[in-house]
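K.L.:
A single structure is presented below for examination.
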Amino acid sequence: MNSPNESDGMSGREPSLEILPRTSLHSIPVTVEVKPVLPRAMPSSMGGGGGGSPSPVELRGALVGSVDPTLREQQLQQELLALKQQQQLQKQLLFAEFQKQHDHLTRQHEVQLQKHLKQQQEMLAAKQQQEMLAAKRQQELEQQRQREQQRQEELEKQRLEQQLLILRNKEKSKESAIASTEVKLRLQEFLLSKSKEPTPGGLNHSLPQHPKCWGAHHASLDQSSPPQSGPPGTPPSYKLPLPGPYDSRDDFPLRKTASEPNLKVRSRLKQKVAERRSSPLLRRKDGTVISTFKKRAVEITGAGPGASSVCNSAPGSGPSSPNSSHSTIAENGFTGSVPNIPTEMLPQHRALPLDSSPNQFSLYTSPSLPNISLGLQATVTVTNSHLTASPKLSTQQEAERQALQSLRQGGTLTGKFMSTSSIPGCLLGVALEGDGSPHGHASLLQHVLLLEQARQQSTLIAVPLHGQSPLVTGERVATSMRTVGKLPRHRPLSRTQSSPLPQSPQALQQLVMQQQHQQFLEKQKQQQLQLGKILTKTGELPRQPTTHPEETEEELTEQQEVLLGEGALTMPREGSTESESTQEDLEEEDEEDDGEEEEDCIQVKDEEGESGAEEGPDLEEPGAGYKKLFSDAQPLQPLQVYQAPLSLATVPHQALGRTQSSPAAPGGMKSPPDQPVKHLFTTGVVYDTFMLKHQCMCGNTHVHPEHAGRIQSIWSRLQETGLLSKCERIRGRKATLDEIQTVHSEYHTLLYGTSPLNRQKLDSKKLLGPISQKMYAVLPCGGIGVDSDTVWNEMHSSSAVRMAVGCLLELAFKVAAGELKNGFAIIRPPGHHAEESTAMGFCFFNSVAITAKLLQQKLNVGKVLIVDWDIHHGNGTQQAFYNDPSVLYISLHRYDNGNFFPGSGAPEEVGGGPGVGYNVNVAWTGGVDPPIGDVEYLTAFRTVVMPIAHEFSPDVVLVSAGFDAVEGHLSPLGGYSVTARCFGHLTRQLMTLAGGRVVLALEGGHDLTAICDASEACVSALLSVELQPLDEAVLQQKPNINAVATLEKVIEIQSKHWSCVQKFAAGLGRSLREAQAGETEEAETVSAMALLSVGAEQAQAAAAREHSPRPAEEPMEQEPAL
């Protein structure tokens, strides 16, 4: 009964019947075949004579008819039951077979897995064993290398010990050591300078070798300096010649007057150390050609035919002949070629008066220095032919070299060495003092022209950042000659214990000059006091420069001497001086130079000069943002020499004004009244190319989104569109460490605000410790960084981030002070992610937060509004002012419930302590489907930002202008579709606050086209240029559901602190056009209600006047007057 089609099923009451095929089902007999056997005893009913054989009886039909239907049904049921049982058995057999096969396959699979795992473990073990072997081999190689290195070191040490032993046991006739190349070069330079010392009698002003020509050694108050000696022809520093037929009775020691400023004790101690330095091979710090920086300056060698003798006028000598040009000494401290007299600058330089009469050019000398009016007549006069330009440039250069060399060696000049270069104003004071004789003028003018030539040559070749200043030229030349001549420098002579001066005409002349000089100092002091009062009244007193921690005490002393003693030509700008930036550049660009060498490189900048070599040619100083200290400086008249008799007793000394550093003005021009330079009241733009140096060492800008091309592209776009020409370009500077510490910790400031070469010097408290070099991670590109995207450049990043902060400070201070209308800072790296002690998200120092703090501290700005529309939340700015009620921080950023960088900025973060309610976060949620666009940002400004800002009423508005929400930025760094045009309109709305004092600072944004378009739109709005109108589709569009939900939540939270936003909750879903119409209708309704209320009040007042009874005390008209 096994059926091949056992899987078929049956429907109905007997499903098991389907197990059998239909053919078998039809073969089931309907009737039961019964083969009856008749009883044998039964006679045949039909027998008769049929032959006797019984015939079978046909009972089929009868039996069939007689079978019971019930029996048939039972039989069928039994058969069906049997079939069902057989089917169940078959099912059980099949299931048992399936289970058996499944178990078998499972066991096979487990065996295969175990085998595979065993193979993997064996392979892993083999790999680990190979790595262990490789590491072991590497370790063995390293150990072998170390052993080899140790052996080499031991061998080298043994060799050195052997050499030292040989040197110790050497004979006296042998050399003691083999000098290095540097020692050889310095020794050769020393020997050459010694060999070039002139022989006596070389020129007409040389001192004859006669024993009587050397005077006595005059002792000074400083008895610690030993007497100097030298070979023949080199006079000792304190032995003085008696020139010509001058009688030795008139020789008198020099006396120190009250007009000479005392030098700092520290400078004196350092000078004493320099004097005691005996070996010429040691490093000299008093020369200008020894230091690394000064090696770049021009070294003028070569001497004219017939070298002159060495300096014939030394301090302490009697009055010498005017024929020696080196004895021409001006009152302002220029000593010409006198190598043994340190220069000291008086606080005020002399300027030419407008009335150039001959009497006003009468010259006199300082009574503490040798006079030039005694002795023989000068053989050189100055004529117009001597001041004529040489036709050949090479001849003129050769003449200048010979002149300088001759002056270094103590000789004088002839007419052919004169130059036509204009004399700087700071040197004109030299020509106003000295002898009134024509020969005194000639000798003095030679010095002035020669010093100017040397300054110009050194300026053309020296490093641009540290150009030579006319105020320092005299000292540079003097120190240079001291280096070449190898004559020791000593301190200025002090008051001696000598007898009173003889009553000679020369002595009387010096007394008169001393009295006049004291009168001049008194007048000068009065002028300074009056000028200080004027500046204080007008509120334009310049700020004192804040010192950088990296400036040493010696550098500060040197700068004060330059600014006060020599008369600095410019006043420091806000919080910084040019000398500070120069000092920082020295530290960063030439780190091997020490502080003493950098002291000599202080630059006194011109007001019109560039900020440095790093600044592009199009960056110029648009005007002095902070007024000069001396407002009476005037253009100078050309220098003219008059031959006038000396009449010191009758000509009063005129107080001279401070001179400019520019050359003298052409003759005949009248000096216009000096007015303080003011900025145009327009938009200021600040940018500095030094910020371009902050980049990864790999140099691949495609890997790093925050690269230097961002600000370069924006600057180029503003130039191409002509917007830059309408703006005031502001010179940037580097922020000081003290300014940065207003927001950041000292540890963070030192770590990211200093370069590794000067970090240890500045870290006096040892805050960084030994781990300062281990704070950075190695990036996949090969560079280093704070994290995976915030790169760091050890050499340039510290200066670049400080420059970004300083640029924004300069711009914001000028806007807050009313010098500029508004401003846009093109700076990088950004800063709004930088927290107090954490650098992240391309940010190191929070420029906007530092600016807000300093505006409040230094300019007393009351309330500051910071609007941050960067797509990333400004977690650093929020942290800085979270508890400050004077700074309102409003941020519009993508939040996505904390799933977007940096994850902060929830709407519930409203501030803490007294600053509750002064932190507003418009945190967009819902992702980028649909993206947030113009409609949503404009709606947020209409309903949240501007109402709260107007109620806050800030004094200054700072904007963290990140443009990564502009369309074109992909989702990881953006994802929104705000147009660049929209940011222009947002800027225009912010300009209605704080009287228009709005400063935008570039933050994020990495698509160059997008940030250029947005920057152009913002600058156009700041300049009040007509903006492109928004599309009508934008005005008709309604904000999306996610934005409406975000704004509803923000209004719900902020309405507890700002009641002005509550009325906008109902109209968040309206389009801009509908909102404008509603606001217009509301305004008209309010106006109508106001008119109705006024009319009703007037009617009520009139009715009250009509019905009110007349007071009893008021008499009626008909009543007679009493």
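For all residues, glycine too, the Cβ spot is worked out from N, Cα and C.
So Swiss-Prot has the following annotated:
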- S259 to A: Reduces AMPK- and caMK-dependent phosphorylation and the subsequent nuclear export. Abolishes nuclear export; when associated with A-498. Does not affect phosphorylation by PKN1 and PKN2 (MUTAGEN)
- S279 to A: No effect (MUTAGEN)
- S291 to A: Does not affect phosphorylation by PKC (MUTAGEN)
- T292 to A: Abolishes phosphorylation by PKC (MUTAGEN)
- S498 to A: Reduces AMPK- and CaMK-dependent phosphorylation and the subsequent nuclear export. Abolishes nuclear export; when associated with A-259 (MUTAGEN)
- S661 to A: No effect (MUTAGEN)
- C696, C698, H704, C781: Zn(2+) binding site (BINDING)
- S713 to A: No effect (MUTAGEN)
- H833: active site (ACT_SITE)
- V1086 to A: Reduces CaMK-dependent nuclear export (MUTAGEN)
- L1092 to A: Reduces CaMK-dependent nuclear export (MUTAGEN)
K.L.:
List every residue in the same chain as C696 (Zn(2+) binding site), at least 6 positions away in sequence, whose Cβ is under 8 Å from its Cβ.
P.N.:
V703, H704, L779, C781, G783, G785, V791, N793
K.L.:
Find, for the listed recorded positions H704, H833, the residue with the lowest Cβ contact count at a 10 Å cut-off, counting only other Cβ atoms.
P.N.:
H704
K.L.:
Would you list the other residues of this chain near Zn(2+) - those whose C-beta lies within 8 angstroms of the C-beta centroid of C696, C698, H704, C781 - in sequence order?
P.N.:
Q695, M697, G699, N700, V703, L779, G782, G783, V791
K.L.:
What number of additional C-beta atoms lies within 10 angstroms of the C-beta atom of C781 (Zn(2+) binding site)?
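P.N.:
If we count other Cβ atoms within 10 Å of C781 (Zn(2+) binding site), we arrive at 16.
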K.L.:
Please report the distance from the Cα of S713 (mutagenesis position) to the Cα of C698 (Zn(2+) binding site), rounded to the nearest angstrom.
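P.N.:
Cα-Cα distance, S713 (mutagenesis position) to C698 (Zn(2+) binding site): 21 Å.
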K.L.:
Where does S713 (mutagenesis position) sit in the DSSP three-state scheme?
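P.N.:
Helix, per DSSP.
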K.L.:
Report the same-chain neighbours of V1086 (mutagenesis position): residues 6+ apart in sequence with Cβ closer than 8 Å to its Cβ, ordered by sequence.
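P.N.:
Non-local contacts for V1086 (mutagenesis position): none found.
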K.L.:
Long-range neighbours only, meaning 6 or more apart in sequence with Cβ under 8 Å: which ones does C698 (Zn(2+) binding site) have?
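P.N.:
Those within reach of C698 (Zn(2+) binding site), by Cβ under 8 Å and sequence separation of 6 or more, are L779, C781, G782, G783.
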K.L.:
What is the interatomic distance between the Cα atoms of L1092 (mutagenesis position) and the residue listed as 'active site', given in whole Å?
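P.N.:
Here the two Cα atoms lie 54 Å apart.
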K.L.:
Take the Cβ of L1092 (mutagenesis position) and count every other Cβ within 10 Å, whichever protein chain it belongs to.
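P.N.:
10, counting other Cβ atoms within 10 Å of L1092 (mutagenesis position).
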K.L.:
For C698 (Zn(2+) binding site), which of the three DSSP-derived states applies: helix, strand, or coil?
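P.N.:
It is coil.
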K.L.:
Tell me whether the residue listed as 'active site' sits in a helix, a strand or coil according to DSSP.
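P.N.:
Reduced to three states, the DSSP call for the residue listed as 'active site' is coil.
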K.L.:
Taking the Cβ of S713 (mutagenesis position) as centre, how many other Cβ atoms lie within 10 Å?
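P.N.:
I get 16 for this one.
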K.L.:
How would DSSP class C781 (Zn(2+) binding site) in three states?
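P.N.:
Its secondary structure by DSSP: coil.
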